[in-house]
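Novice: Annotated Zn(2+) binding site per Swiss-Prot: Asp63, His65, Glu69, His103, in sequence order, evidence recorded as experimental evidence. In Swiss-Prot, a mutagenesis experiment is listed as Arg26 to Ala, annotated with the note No impact on hydrazine bond formation. According to Swiss-Prot, the experimentally introduced change Ser28 to Ala is described as follows: No impact on hydrazine bond formation. Here the residue is the original one, but Swiss-Prot notes a mutagenesis experiment at this spot, Leu32 to Ala: No impact on hydrazine bond formation. Looking at Swiss-Prot, you'll find the mutagenesis Asp63 to Ala noted as follows: Failure to catalyze hydrazine bond formation. No impact on zinc-binding ability. Annotation of the published mutagenesis His65 to Ala in Swiss-Prot: Failure to catalyze hydrazine bond formation. Loss of zinc-binding ability; the original residue is retained in the structure shown. One mutagenesis experiment catalogued in Swiss-Prot, Glu69 to Ala, is accompanied by this note: Failure to catalyze hydrazine bond formation. No impact on zinc-binding ability. Here Swiss-Prot notes a mutagenesis experiment, His103 to Ala, with the remark: Failure to catalyze hydrazine bond formation. Loss of zinc-binding ability.
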Amino acid sequence: MTTDSVTQGVAHSVNGRLPELDFENRPSGAKLGIFDLPKLEVSVAPFTLAHIRVPGGVTTAEDHHEVREIWLVQSGSGILTLDGVRSRVRAGDTLYYESYRRHQLHNDGDSPVEIVSIWWRP
């Protein structure tokens, strides 16, 4: 972790870098790491920032929620199903989901799909 101190579980950034994530294993096999910005000594952000890692051959659980969401696909490619419509997504793509849109990603390759996800309440 790139920090100068950790006090009561709060990381203090030395050089603007956030602490390394602890990824949570999801039932689908995908991994989710959430940057908990409000717990850091930085301005409280009006959004949540996360890193999603989908290993090869894994399909995420279908998701839909009140929050709006943007995905920035960093690496890999796969098949996105958005409200029942399938399309290929790949590194460099930016995706936006309005509230309650059903979305699911299948990694049909061998390399992980890495996604930066940002979500916020409407």
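Each Cβ is built from the backbone N, Cα and C atoms, and glycine gets one as well.
Those substitutions? Not in this structure, it's all original residues.
So where do these features actually land, and what's packed around them?
Specialist: For Asp63 (mutagenesis position), the number of other Cβ atoms no farther than 10 Å from its own Cβ, over all displayed protein chains, is 13.
Arg26 (mutagenesis position) is surrounded by 15 other CB atoms, counting those within 10 A of its CB over all protein chains shown. Arg26 (mutagenesis position) falls within neither a helix nor a strand when secondary structure is assigned with DSSP, and so counts as coil.
In the shown protein chains, 18 other C-beta atoms lie within 10 A of the C-beta of Ser28 (mutagenesis position).
Listed in sequence order, the residues of the same chain lying 6 or more apart from Leu32 (mutagenesis position) and placing their CB within less than 8 Å of its CB are Phe23, Glu24, Arg26, Ala50, His51, Ile52, Arg53.
Taken residue by residue with DSSP, His65 (mutagenesis position) is part of neither helix nor strand, so it is coil.
The Cβ of Glu69 (mutagenesis position) has 20 neighbouring Cβ atoms from other residues within 10 Å, across all protein chains displayed.
DSSP classifies His103 (mutagenesis position) as strand under the three-state reduction.
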Novice: Who sits close to His65 (mutagenesis position): which same-chain residues at least 6 apart have their Cβ under 8 Å from its Cβ?
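Specialist: In sequence order, the residues whose Cβ lies under 8 Å from that of His65 (mutagenesis position) (at least 6 apart) are Ser99, Tyr100, Trp119.
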Novice: Centre the Cβ atoms of Asp63, His65, Glu69, His103, go out 8 Å, and tell me which other residues of that chain have a Cβ in range of the Zn(2+) site.
Specialist: His64, Val67, Tyr97, Arg101, Arg102, Trp119
Novice: Check the Cα-Cα distances from Asp63 (mutagenesis position) to the mutagenesis positions Ser28, Glu69, His103 and tell me which is shortest.
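Specialist: Answer for the nearest of the mutagenesis positions: His103.
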